Amino acid sequence: MGALAARRCVEWLLGLYFVSHIPITLFIDLQAVLPPELYPQEFSNLLRWYSKEFKDPLMQEPPVWFKSFLLCELVFQLPFFPIAAYAFFKGSCRWIRIPAIIYAAHTITTLIPILYTLLFEDFSKAVAFKGQRPESFRERLTLVGVYAPYLIIPLILLLFMLRNPYYKYEEKRKKK
């Protein structure tokens, strides 16, 4: 596989990631910060099912720090998703490099405390977490598996933007 074909495969993977992230953000994640009357009962039921099935304490009773991440997702990330999807599906859009690096760094930074909390928080003693909680290490790993793609794909994006020769190349503008 040539360099162009490999680059296009990664761009398509990234495009799919950003397209898939739009409904997840709108219909699941933002229920924690937007008024409940904005959502049909089916979406509320879906969130309730997910929270109980996976014992996700962050989505059952979101702590304030987690809500701040979701607010950033609403204000900064959600508007970026269709722009990034367009750029990666179209391909060869060097202008996406800096915004993609900013997005990736921001997302990776937010996922670190989320994953750390899911792995190491003593939910039995934590006042902020009510409802069902992961009780076994296996349940914690299952939850980490749900959140991990949102760390791994931005990490791939970051490395792709920093290391791919096509995106590293800076076009010199002609002087008039």
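Positions of Cβ are set from backbone N, Cα and C atoms, glycine also.
None of the listed substitutions appears in this model.
In the structure as shown, the Cβ atom of Gln77 (cholesterol binding site) sits within 10 Å of 21 other Cβ atoms. Here Swiss-Prot flags Val75, Gln77 as cholesterol binding site.
Look at Swiss-Prot and you will find 10-158 tagged as domain 'EXPERA'.
If you draw a 10 Å sphere around the CB of Glu61 (mutagenesis position), it holds 16 other CB atoms from the protein chains shown. One entry in Swiss-Prot concerns the mutagenesis experiment Glu61 to Ala. Its note says: No change in 20(S)-OHC binding.
Counting only same-chain residues at least 6 apart in sequence, those with a Cβ under 8 Å from the Cβ of Phe88 (mutagenesis position) are Glu11, Trp12, Leu14, Gly15, Phe18, Ile96. Phe88 to Ala appears in Swiss-Prot as a mutagenesis experiment; the accompanying note says: Loss of protein synthesis.
Quoted from Swiss-Prot, the note attached to the mutagenesis of Trp95 to Ala states: No change in 20(S)-OHC binding. The secondary structure of Trp95 (mutagenesis position), as reduced to three states from DSSP, is helical. Sequence-distant neighbours of Trp95 (mutagenesis position): residues of the same chain at least 6 apart with a C-beta under 8 Å from its C-beta are Ala87.
Taking the Cβ of Tyr150 (mutagenesis position) as centre and 10 Å as the limit, one finds 19 other Cβ atoms among all the protein chains shown. Reduced to three states, the DSSP call for Tyr150 (mutagenesis position) is helix. What Swiss-Prot says about the mutagenesis result for Tyr150 to Ala is this: Loss of 20(S)-OHC binding.
Looking at Swiss-Prot, the entry for mutagenesis of Tyr150 to Phe says: Decreased 20(S)-OHC binding; loss of 20(S)-OHC epimer stereoselectivity.
Annotation of the mutagenesis experiment Tyr150 to Ser in Swiss-Prot: Loss of 20(S)-OHC binding; loss of 20(S)-OHC epimer stereoselectivity.
Take the CB of Val75 (cholesterol binding site) and look out to 10 A: across all protein chains shown you find 9 other CB atoms.
When the domain 'EXPERA' (10-158) is classified with DSSP, helix, strand and coil residues number 117 helix, 0 strand, 32 coil.
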